[in-house]
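Shown next, in structure tokens, is the structure this report addresses.
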Amino acid sequence: MSFTPGKQSSSRASSGNRSGNGILKWADQSDQVRNVQTRGRRAQPKQTATSQQPSGGNVVPYYSWFSGITQFQKGKEFEFVEGQGPPIAPGVPATEAKGYWYRHNRGSFKTADGNQRQLLPRWYFYYLGTGPHAKDQYGTDIDGVYWVASNQADVNTPADIVDRDPSSDEAIPTRFPPGTVLPQGYYIEGSGRSAPNSRSTSRTSSRASSAGSRSRANSGNRTPTSGVTPDMADQIASLVLAKLGKDATKPQQVTKHTAKEVRQKILNKPRQKRSPNKQCTVQQCFGKRGPNQNFGGGEMLKLGTSDPQFPILAELAPTAGAFFFGSRLELAKVQNLSGNPDEPQKDVYELRYNGAIRFDSTLSGFETIMKVLNENLNAYQQQDGMMNMSPKPQRQRGHKNGQGENDNISVAVPKSRVQQNKSRELTAEDISLLKKMDEPYTEDTSEI
């Protein structure tokens, strides 16, 4: 018997027949003579709008049972942990969860500004013995093919899964068993969410790990007569961004104007709702550091929550429930120091709280948390101490090093002996001059 994904029925337990929940589809006389190696292959399917790519890319003339996985970050590998990767579907037992993900290289299109934009690839799943590589054995090294199987599946035999008829069977949204680690930089079509980060895992040499790509999006949701291409949504989004003067592939640059807008937007929020970042620093949000606000120093004051070390500290932050029910709260009315005196005065209250966050050395990242806390608690005291240190004496211009006590004497205008006020002994000439000054003045009437 063969299994049909997405169809529920009673299961039959037998050593010769695989059990499952799918509707049993018994093969007719012509199907029974089909060779095992060719099971699941179409002879030559009719090309439709959903299987043709007008501007480059490889054609996928086979219909997958599941929606695709799309790459949205360049340079990310498409890979799964050993024993994971096959999507789940009602009616298919774990023993049939084996096959491969096929990379569909999509083409490029012209944007409104005349540039060619390459669409990132997409991956689609095919059961073992079906799809474009139905003849290939499990584990064969093929570019654009990534083999996956559950731990209960026998990879030496093809999966007993019927082909999908897009006119009667819709594509099933891709879902995985709990605990599956999805590739980083990819998202499941139709889910609207990016896939969780993947763990790096060693693969056997028979499993080829290739660059991520994607196949046709929701191929089963479109009939063969549909004129809508699977990449039309991406093209429309890119055209809209091009009209707005934005490039979806380039990160948006933050200018002084946008930084000012971001800062003002943050400052317009209540104090307890602000999140400091590069555009709005900790001091701008909450004021200078001091005894009452004693956390933060160095780069963390500049970057705020954008600091790479902040996320691990955020794990210690209490929840709203812990804040209200695990703290000592006190409501106090305070003086309104802000606002225009001409405007009606508002009553201002403070909800003061006192609590504690308890953790021990078994906490994940304990050493890093302690390091960050020690670096930022009361860091303002060290900064204030550095600012209060006496500045290094600067050498005046026009002097050479090593002049010592003469460095404080100006050389622009030399001082006279009177200005210098230097003491010296009187000479005989000085004494004679002083005596003449003491004699009475007499007018000289002698003729020349």
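Using the three backbone atoms N, Cα and C, a Cβ is placed for every residue, glycine included.
Keep in mind that this structure shows the original residues, not the substituted ones.
Some features that Swiss-Prot has for this protein:
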- VAL33 to Phe: In strain: Isolate ATCC VR-759 and Isolate clinical OC43-Paris (VARIANT)
- 61-190: domain 'CoV N NTD' (DOMAIN)
- PRO86 to Val: In strain: Isolate ATCC VR-759 and Isolate clinical OC43-Paris (VARIANT)
- ARG106, ARG122, ARG164: RNA binding site (BINDING)
- GLY107 to Arg: In strain: Isolate ATCC VR-759 and Isolate clinical OC43-Paris (VARIANT)
- 259-384: domain 'CoV N CTD' (DOMAIN)
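Assigned with DSSP, the residues of the domain 'CoV N NTD' (61-190) fall into helix, strand and coil as follows: 6 helix, 35 strand, 89 coil.
Averaged across the domain 'CoV N CTD' (259-384), pLDDT in this predicted model comes to 87. Annotated pair ARG106 (RNA binding site) and PRO86 (variant position), C-alpha to C-alpha distance, rounded: 23 Å. Neighbour density at the Cβ, taken as the number of other Cβ atoms within 10 Å, is lowest among the variant positions PRO86, GLY107 for GLY107.
In this structure the C-alpha atoms belonging to ARG122 (RNA binding site) and PRO86 (variant position) are separated by 16 Å.
Counting only the Cα atoms, the space from PRO86 (variant position) to ARG164 (RNA binding site) is about 17 angstrom. Between the two most distant C-alpha atoms of the annotated RNA binders (ARG106, ARG122, ARG164) there are 22 Å. With respect to their backbone Cα atoms, GLY107 (variant position) and ARG164 (RNA binding site) stand 25 Å from each other.
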